[in-house]
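Chemist: Quoted from Swiss-Prot, the note on natural variant K43 to R is: In strain: 9106, 9181, An03, F12, F18 and TCVGH21; resistant to streptomycin. Here the residue is the original one, but Swiss-Prot notes a natural variant at this spot, K43 to T: In strain: TCVGH25; probably resistant to streptomycin. Under its natural variant entries, Swiss-Prot includes K88 to Q with the note: In strain: F05; resistant to streptomycin. Among the natural variants in Swiss-Prot is K88 to R, noted as: In strain: C37; probably resistant to streptomycin. One entry in Swiss-Prot concerns the natural variant K88 to T. Its note says: In strain: F18; resistant to streptomycin.
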Amino acid sequence: MPTIQQLVRKGRRDKISKVKTAALKGSPQRRGVCTRVYTTTPKKPNSALRKVARVKLTSQVEVTAYIPGEGHNLQEHSMVLVRGGRVKDLPGVRYKIIRGSLDTQGVKNRKQARSRYGAKKEKG
């Protein structure tokens, strides 16, 4: 334990908190190009084929991003917009692709929470 005199001379160091979305470099979103689109399985106790994409961002970082919603039109070389937000049952997936922007289409036949999935309002 330091003495009062040592604290007067040096002071206490503030702890630096780790940034959860480092690849975005402080931006709310980043544009990127899909390098690989594939499915992966979640951790126990869940079971599914989760759709994910490997994306090279404009910050020159390659990340794994989750594709939310049912069905998608993404393939290699698609331009996507990526936001932060992890997927709890997929280790290493800390980003999500924003539906309805750039090359990503919105989810078809979506009635509720449409703005999250880039779905247009139905006519009538």
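Backbone N, Cα and C atoms are what each Cβ position is placed from, and that goes for glycine too.
Unsubstituted: the structure retains its original residues.
Tell me what's around each of these sites.
Modeler: In sequence order, D89, L90, P91 constitute the residues six or more apart from K43 (variant position) in its chain with CB-CB distances below 8 Å.
According to DSSP, K43 (variant position) sits in a coil region rather than a helix or strand.
Neighbour density for K88 (variant position): within 10 A of its CB lie 9 other CB atoms from the protein chains shown.
In the three-state DSSP scheme, K88 (variant position) is classed as coil.
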